[in-house]
Amino acid sequence: MKKRKTVKKRYVIALVIVIAGLITLWRILNAPVPTYQTLIVRPGDLQQSVLATGKLDALRKVDVGAQVSGQLKTLSVAIGDKVKKDQLLGVIDPEQAENQIKEVEATLMELRAQRQQAEAELKLARVTYSRQQRLAQTKAVSQQDLDTAATEMAVKQAQIGTIDAQIKRNQASLDTAKTNLDYTRIVAPMAGEVTQITTLQGQTVIAAQQAPNILTLADMSAMLVKAQVSEADVIHLKPGQKAWFTVLGDPLTRYEGQIKDVLPTPEKVNDAIFYYARFEVPNPNGLLRLDMTAQVHIQLTDVKNVLTIPLSALGDPVGDNRYKVKLLRNGETREREVTIGARNDTDVEIVKGLEAGDEVVIGEAKPGAAQ
């Protein structure tokens with residue numbers, strides 16, 4: 001009886017083991033097969049760019065000021081007017097400059113008359129001195145009279161020299177007065193558009209220490225872009241790199257140029273440091289305007305016809321620019337070591353390790369998993 005119970009117990013244990021094995025086998029056979037997100041490796045182009053926000057300004061902008069003091073009698077332009085080089089923009093009351101010219105001219109006339117008188121007196125002094133010399137030979141006059149005549153002649157000669165110096169000084173004053181009269185006419189130093197008027201007609205300007213600004217001219221045929229670049233990106237920039245931008249009102253049109261320079265002085269914005277990279281673009285149609293916001297792209301690298309894969313396909317690093325990559329072949333995955341080159345925010349160049357047509361794993365998902 002005891003032996004039967006032992007045999008029965010063994011059968012039960014064996015049955016449990018078999019059932020457990022069958023359940024395990026069923027689970028293995030019915031386990032969901034992993035599915036992979038893959039990409040076929042193909043040649044393509046890879047660009048690496050720095051993104052920045054910029055502002056537009058005119059390439060050439062000039063503050064037109066007054067070089068003489070006085071009331072702005074007329075202002076012939078308004079904001080937005082287009083002007084030509086040497087076009088009359090305004091006039092400062094010329095009365096003071098005209099009166100100064102008249103005053104200096106009158107002084108010059110007086111000095112020239114004095115010079116004529118001094119020349120006549122010098123001529124008389126020379127005649128007197130010659131006569132005194134002849135009389136002195138006959139002892140008809142004393143040596144003192146002869147010396148007096150010589151002194152008188154020298155004094156008259158010196159008077160002419162003094163008058164000549166005064167004439168030169170006043171001639172210079174006359175030239176300055178005429179120049180000041182010319183300065184009362186404010187003309188455009190270049191062709192451009194009036195973008196700002198600082199002094200209104202009727203206001204008085206004082207040019208005692210520095211030229212007061214009347215208006216601002218901008219040449220809008222070419223624009224200067226100032227791109228605000230972070231300190232992390234600025235180390236990659238250098239003159240000559242390609243740059244392009246779009247504006248908010250026309251995101252489909254690209255305006256292209258080359259980096260001109262990177263200003264050395266940074267700007268601090270909310271504890272972040274930024275530098276300004278500048279480049280020029282033509283504006284023949286006048287569509288670009290002052291202070292427009294530009295979405296700037298500065299191209300760091302541009303490689304053509306190279307093998308690229310997404311950054312998400314890179315596995316663990318195994319050395320300098322070397323990574324593991326999973327390949328899918330005949331439903332099975334294999335790891336392969338690759339060497340990378342240029343990269344951007346989404347893709348990377350494969351220098352070695354893959355061929356066109358290889359299928360790389362970029363992700364893995366199981367059926368029923370949330371996508």
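Each residue, glycine too, has its Cβ placed from N, Cα and C.
Substituted residues are absent from this model; it holds the original ones throughout.
The number of other Cβ atoms within 10 Å of the Cβ belonging to Gly353 (mutagenesis position), over all protein chains shown, comes to 17. Quoting Swiss-Prot on the mutagenesis of Gly353 to Ala: 2-fold increase in susceptibility to macrolides. Does not affect oligomerization and ability to interact with MacB and TolC, but changes the structure of the MP region. Does not stimulate MacB ATPase activity.
Quoted from Swiss-Prot, the note on mutagenesis experiment Gly353 to Ser is: 2-fold increase in susceptibility to macrolides. DSSP assigns Gly353 (mutagenesis position) to coil in the three-state reduction, placing it in neither a helix nor a strand.
Among the sequence features in Swiss-Prot, the mutagenesis site Gly353 to Cys is noted as follows: 4-fold increase in susceptibility to macrolides. Does not stimulate MacB ATPase activity.
Sequence-distant contacts of Gly357 (mutagenesis position), defined by Cβ-Cβ distance under 8 angstroms and a gap of at least six in the same chain, are Ile40, Val41, Arg42. Under the heading of mutagenesis, Swiss-Prot lists Gly357 to Cys or Ser and annotates it as follows: Does not affect susceptibility to macrolides.
Quoted from Swiss-Prot, the note on the mutagenesis of Gly357 to Ala is: 2-fold increase in susceptibility to macrolides. Does not stimulate MacB ATPase activity.
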